[in-house]
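> Here's the feature list from Swiss-Prot:
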| type | residues | note |
| --- | --- | --- |
| BINDING | TRP134, ASP135, SER225, ARG308, ASP309 | sucrose binding site |
| MUTAGEN | ASP135 to Asn | 2300-fold decrease in kcat for sucrose hydrolysis |
| ACT_SITE | ASP135 | active site, nucleophile |
| MUTAGEN | CYS339 to Ser | 60-fold decrease in kcat for sucrose hydrolysis |
| MUTAGEN | CYS395 to Ser | 60-fold decrease in kcat for sucrose hydrolysis |
| ACT_SITE | GLU401 | active site, proton donor/acceptor |
Amino acid sequence: MAHVRRKVATLNMALAGSLLMVLGAQSALAQGNFSRQEAARMAHRPGVMPRGGPLFPGRSLAGVPGFPLPSIHTQQAYDPQSDFTARWTRADALQIKAHSDATVAAGQNSLPAQLTMPNIPADFPVINPDVWVWDTWTLIDKHADQFSYNGWEVIFCLTADPNAGYGFDDRHVHARIGFFYRRAGIPASRRPVNGGWTYGGHLFPDGASAQVYAGQTYTNQAEWSGSSRLMQIHGNTVSVFYTDVAFNRDANANNITPPQAIITQTLGRIHADFNHVWFTGFTAHTPLLQPDGVLYQNGAQNEFFNFRDPFTFEDPKHPGVNYMVFEGNTAGQRGVANCTEADLGFRPNDPNAETLQEVLDSGAYYQKANIGLAIATDSTLSKWKFLSPLISANCVNDQTERPQVYLHNGKYYIFTISHRTTFAAGVDGPDGVYGFVGDGIRSDFQPMNYGSGLTMGNPTDLNTAAGTDFDPSPDQNPRAFQSYSHYVMPGGLVESFIDTVENRRGGTLAPTVRVRIAQNASAVDLRYGNGGLGGYGDIPANRADVNIAGFIQDLFGQPTSGLAAQASTNNAQVLAQVRQFLNQ
């Protein structure tokens, strides 16, 4: 036995030196291939402007006759710890309808073409027939680069069991965070049509996330969206920030007591061998933040409050300082009519402006979304404190879900997602992704594209009643709810999940699309993929985490690797096997 251990140790040392070169080359190759692919996509093609010009009509803030002008936003940066909050105003949001085509036939798309996600076919494939998938995110570092781990790409998703007896629209109270993996560096054209992801199962051990609510009464406990952060490059520690939620409901799904939502952290480790990816840990779950009722609305103020979706990052303008953005609502009792002229944002003497009383009379004050900010107060990211919201949407919208920070050409972009059905009375917009641009993490953020905020929406007829994803209107565009939960990735790639296409429910990953960004405007890149649609679930890493020590340990620690049995064979044969795997 001692002789075998010495053989394994010697083999480990030999592999370590060789793997350093092989894996390092793989990392450079992966990043180089990504850069070349993006350059090819951006190359000039006849009839398409390579940059600027008519490709980005959303740069215009000139306004539309019959509609108010958008609010004036400077994009000026402020101290992140100041109490300045930018506003997504009604004047801003009304630009969506202003730039919608009122003359289209019923059920057609009325949105600007460059801001419309291409049509998803109704015969879409599913990622896995035994699991519903919706909100999805990637393994990122503090700069939001997306990492593969020792040759594997990994994604994290909200999942539910389609065979458990509840319907697709009841999945939220049963949500568990699951993970999928696939080999890195393979173009979408060479993968299975559904993206080629293998389901790895639930990320957390059964019952682990419920410890946050130990001793409390609830009928359902679920895991909602967040982010997964690789804590050290060339390491395997992963910190998951997610929303731990608990519901206490009667048989008719009415709240007995308000739901609870706690932003929570848990630590684990990622592992990989020749055949699969797995995780260990995630047994201890640390509550980080609960809405305080001062900056962020809580359940005592509104049983329908929103507080979820943590996304963490280090601000390059403040090295070593970690921030978190999340979805919230403006604090205060639900139903109090206290929106202000500043929330409306109309310019002085604008002839098309609404009056404050008109807005309050419409009941728009029930919609008070915001995008929150917190700052870490320790190096382990296990202690945080609230800061003032980054953006408020009082009397505009009630949900600004899954916010993220995206840096591009020196600008700070906040992207978030929202529904048509959560807009306040008198304003309208499609299901899709909304964006805001400024000069720092706290800025007087300017809504993108005509000053509206809309970055990319589903094909929608804003002249026709919305309907719902579970009960679509026959007069509405059949793809108005085709996708949701968009996440903007490096290179402008955008992933999402399929909700409803021509009355077919999804619960699977949508085709990836690409948006091009130019200052305060964006445009869907129709040159990407096939008419603007890339591969289903094509979520590529743009960086590679090469953890040599972990790679070797995982190879010899798993019987599926096949290496343990070869410990006494020729080192060169084993090394050749490793090289072949990493260079496939």
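Quick reminder: no glycine exception, Cβ is built from N, Cα and C everywhere.
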> Quick check: of the recorded positions listed here (ASP135, CYS395, GLU401), which one has the Cα closest to that of ASP309 (sucrose binding site)?
GLU401
> Using Cβ atoms only, which residues of the same chain lie under 8 Å from SER225 (sucrose binding site) while being at least 6 residues apart in sequence?
ASP135, TRP137, LEU158, TYR242, THR243, ARG308, ASP309, GLU401, ARG402, SER485
> To the nearest whole angstrom, state the Cα distance for the pair CYS395 (mutagenesis position) and CYS339 (mutagenesis position).
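If we compare the Cα positions of CYS395 (mutagenesis position) and CYS339 (mutagenesis position), the gap is 6 Å.
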> With DSSP assignments reduced to helix, strand and coil, which class does CYS395 (mutagenesis position) get?
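CYS395 (mutagenesis position) sits in coil per DSSP, no helix or strand.
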> Determine which residues of this chain, when TRP134, ASP135, SER225, ARG308, ASP309 are set aside, have a Cβ within 8 Å of the centroid of the sucrose site's Cβ atoms, and list them as they appear in the sequence.
LEU158, TRP224, GLY226, THR243, GLU401, ARG402, SER485
> Using a 10 Å cut-off, grab the number of neighbouring Cβ atoms around the Cβ of ARG308 (sucrose binding site), all chains included.
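Taking all protein chains shown, ARG308 (sucrose binding site) has 22 Cβ neighbours within 10 Å.
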> Which residues, sitting 6 or more apart from TRP134 (sucrose binding site) on the same chain, put a CB under 8 Å from its CB?
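Spatial neighbours, sequence-distant, of TRP134 (sucrose binding site): CYS157, LEU158, ARG171, TYR484, SER485, PHE497, GLY507.
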> Need one number for the sucrose-binding residues TRP134, ASP135, SER225, ARG308, ASP309: the maximum pairwise CA distance in Å, whole number please.
15
> Taking the Cβ of GLU401 (active site, proton donor/acceptor) as the centre, count every other Cβ atom within 10 Å, in any protein chain shown.
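If we count other Cβ atoms within 10 Å of GLU401 (active site, proton donor/acceptor), we arrive at 23.
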> Tell me the Cβ neighbour count for ASP309 (sucrose binding site), meaning other Cβ atoms within 10 Å of its Cβ, over all protein chains shown.
30
> For the mutagenesis positions ASP135, CYS339, CYS395, which Cβ has the most other Cβ atoms within 10 Å, all shown protein chains included?
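Within the set of mutagenesis positions, the most crowded position is CYS395.
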